[in-house]
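According to Swiss-Prot:
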type	residues	note
MUTAGEN	Met100 to Ala	90% loss of nuclear export; when associated with A-103 and A-105
MUTAGEN	Leu103 to Ala	90% loss of nuclear export; when associated with A-100 and A-105
MUTAGEN	Leu105 to Ala	90% loss of nuclear export; when associated with A-100 and A-103
MUTAGEN	Leu127 to Ala	90% loss of nuclear export; when associated with A-130 and A-132
MUTAGEN	Leu130 to Ala	90% loss of nuclear export; when associated with A-127 and A-132
MUTAGEN	Leu132 to Ala	90% loss of nuclear export; when associated with A-127 and A-130
Amino acid sequence: MSDKTVKSTNLMAFVATKMLERQEDLDTCTEMQVEKMKTSTKARLRTESSFAPRTWEDAIKDEILRRSVDTSSLNKWPELKQELENVSDALKADSLWLPMKSLSLYSRVSNQEPSSIPIGEMKHQILTRLKLICSRLEKLDLNLSKAVLGIQNSEDLILIIYNRDICKNTILMIKSLCNSLI
């Protein structure tokens, strides 16, 4: 009778050992998934850094460097703007003058000066970038939700849930910003 007890104990120990090995395999797979997510996130951040927001001053400086323009041509722009503001009231009231004024504000004075981006184009560029960021955040949220399924460690689980909440809130903020720009 003791022989049967030994066999059942050995069988239970064998099953317990196999379960522990399987758990270790699952933990390893989860760690590998988290590492893959980290590396892909770092790669995305590197590619998204090319879309870093720039100020108008930076854009103008880049345009000047690209075209090798001296800064004296930039000094003409405030003078031209001042001349437009000094136009007589009779011309300002004329309905034909208003479209010409708005066109002249966005037109180039010479081939050497950087042009301003019209509001429509700028808004389109901003919306395009925000939609790209939003789609990448949604993909990250999906990957985080998949990673939650395999995690057994409570600290990692809490961290992933926290990051998903941040991700969802950021997506909502970007979508509301897009709606306000439209």
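Cβ atoms are placed via backbone N, Cα and C, with glycine included.
Keep in mind that this structure shows the original residues, not the substituted ones.
Worth saying up front: this structure is predicted, and the values here are computed from it rather than measured.
The Cβ neighbour count for Leu127 (mutagenesis position), using a 10 Å radius and every protein chain shown, is 14. Looking only at the mutagenesis positions Leu130, Leu132, the densest Cβ neighbourhood within 10 Å occurs at Leu130.
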